[in-house]
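As written in Swiss-Prot, here are the features:
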| type | residues | note |
| --- | --- | --- |
| BINDING | Trp152, Asp160, Gln281, Arg302, Lys303, Ser378, Gln395 | FAD binding site |
| BINDING | Tyr229, Tyr319 | Fe(3+) binding site |
| BINDING | His316, His409 | heme b binding site |
| DOMAIN | 259-407 | domain 'Ferric oxidoreductase' |
| MUTAGEN | Tyr229 to Phe | 3-fold increase in Km for Fe(+3). 5-fold increase in Km for Fe(+3); when associated with F-319 |
| MUTAGEN | Tyr229 to Ala | 2.5-fold increase in Km for Fe(+3) |
| MUTAGEN | Leu295 to Ala | Loss of ferric-chelate reductase activity |
| MUTAGEN | Trp298 to Ala | 2.5-fold increase in Km for FAD |
| MUTAGEN | Arg302 to Ala | 3-fold increase in Km for FAD |
| MUTAGEN | Lys303 to Ala | 3-fold increase in Km for FAD |
| MUTAGEN | Lys303 to Glu | 5-fold increase in Km for FAD |
| MUTAGEN | His316 to Leu | Loss of ferric-chelate reductase activity and heme b-binding |
| MUTAGEN | Tyr319 to Ala | 2-fold increase in Km for Fe(+3) |
| MUTAGEN | Gln395 to Ala | 20-fold increase in Km for FAD |
| MUTAGEN | His409 to Leu | Loss of ferric-chelate reductase activity and heme b-binding |
Amino acid sequence: MPEEMDKPLISLHLVDSDSSLAKVPDEAPKVGILGSGDFARSLATRLVGSGFKVVVGSRNPKRTARLFPSAAQVTFQEEAVSSPEVIFVAVFREHYSSLCSLSDQLAGKILVDVSNPTEQEHLQHRESNAEYLASLFPTCTVVKAFNVISAWTLQAGPRDGNRQVPICGDQPEAKRAVSEMALAMGFMPVDMGSLASAWEVEAMPLRLLPAWKVPTLLALGLFVCFYAYNFVRDVLQPYVQESQNKFFKLPVSVVNTTLPCVAYVLLSLVYLPGVLAAALQLRRGTKYQRFPDWLDHWLQHRKQIGLLSFFCAALHALYSFCLPLRRAHRYDLVNLAVKQVLANKSHLWVEEEVWRMEIYLSLGVLALGTLSLLAVTSLPSIANSLNWREFSFVQSSLGFVALVLSTLHTLTYGWTRAFEESRYKFYLPPTFTLTLLVPCVVILAKALFLLPCISRRLARIRRGWERESTIKFTLPTDHALAEKTSHV
């Protein structure tokens, strides 16, 4: 284990062979680093490659010197803090007290705290690591920075990872110096204010997909509900009433029946809050009143809900491709062939069923293709290359087309099954009839908002008109242009 811990995170061969990480001249700006861990090694490598002269302070420089790039000077901590004006403190919070013996040499210098607490420590301590470091060294200027950047991102530089570096501190000159260093290293500094903001900055790396929690719980809840419903209809009912064991359907067949239901409902929930927001604006007669908190949060989570809808739809397509590979499907084909022979039927063809299958498969492929476009354009690299009109056209117009195609796909799949008594197992309606409720409401509401008497009023409200205002307001001549200026 000790031998494995001594292995460098960054290959020295790569460091010495990379021309961008060559030795820097003596007149280069000097930067100090206290610490010899993985982050300190990556930081030293990036600083050397950015043209800085790096001095690393270690308690055992002989053992750790070979782990750093050859251009970095590794020495004792007392010598490392003597000349640099900016010193990175790359040690954990519990080791801050071991640096108190250097307080005289550190007086007047800029200390850059790059540490991160654990989730338990973050909740336990009232003050941030940076504020605690500032209390131990009152004669120094402490700046919080680079704590959201991983060792790998530092190693890769601006070619990979998130380039934004939140920076906070009480001295503008110190923040400016650290910001210039971040720019020289290929990152984008973001001023987060005073050192009191360090607690919030340190919480950033601890967050685990905060915007995805509610949509994920929603998708899981829908999946569990529809899965239980399909289990009762497709597995439990034949077992209870017909003594047929169909529990083999649970891993694939029931899952494949559940996934499109979840995807369809999630897609409708992407556009339902926009309908509710438009109805609320029409009722209030103004756009200057805030939406309720629940609606505001719903609107902010539409992207995540839409991506989960696409994920479920893609899984449904994959599961559908796997259906013919099942052994149960092969047995069904053999049994059907035997029944056809026993019935002395040489030709089995139902024109209505053939057309229904062809149509609903085609509509399903079109819906999935449209959803794929929505998913691709939601990527930041693609979304940033589109102007507002292009982005709103894809996400709003094409998204609504995807919802309509999904509705037609569901209707052609169901066909006349909703009116057949045999489909109501345990007096429960077919699953697809339950999924149609919310999407049909959204489609009908969207169609209602397209009526001229409503669309013109909504367009005026979104351009600043208020029902209670006495100021006269007229739409521009190009009404179509006015409608495209705002989308909810």
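A Cβ is built for glycine as well, from the same backbone N, Cα and C atoms used for every other residue.
This is the original sequence, none of the listed changes applied.
Annotated features, which come from Swiss-Prot, shown on the structure.
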| residue | record | Cβ contacts under 8 Å, 6 or more apart |
| --- | --- | --- |
| Tyr229 | mutagenesis position | Leu428, Thr431, Leu434 |
| Leu295 | mutagenesis position | Pro273, Leu276, Ala277, Leu280 |
| Trp298 | mutagenesis position | Pro273 |
| Arg302 | mutagenesis position | Val270, Pro273, Gly274 |
| Lys303 | mutagenesis position | Ser378 |
| His316 | mutagenesis position | Asn256, Leu259, Pro260, Ala263 |
| Gln395 | mutagenesis position | Leu374, Thr377, Ser378 |
| His409 | mutagenesis position | Tyr360, Leu363, Gly364, Ala367 |
Determine the minimum-neighbour residue: among Trp152, Tyr319, listed as recorded positions, which Cβ has the fewest other Cβ atoms within 10 angstroms?
Trp152
Gln281 (FAD binding site) CB neighbourhood, other CB atoms within 10 A:
19
Could you break down the residues of the domain 'Ferric oxidoreductase' (259-407) into DSSP helix, strand and coil, giving a count for each?
125 helix, 0 strand, 24 coil
For a quick check of packing: other C-beta atoms within 10 Å of the C-beta of Ser378 (FAD binding site), how many?
18
Measuring Cα to Cα, how far is Gln281 (FAD binding site) from Tyr319 (mutagenesis position) in Å?
42
Secondary-structure category, per DSSP, in which His409 (mutagenesis position) falls:
helix
What's the CA-CA gap between Tyr319 (mutagenesis position) and Trp152 (FAD binding site) in angstrom, rounded?
36
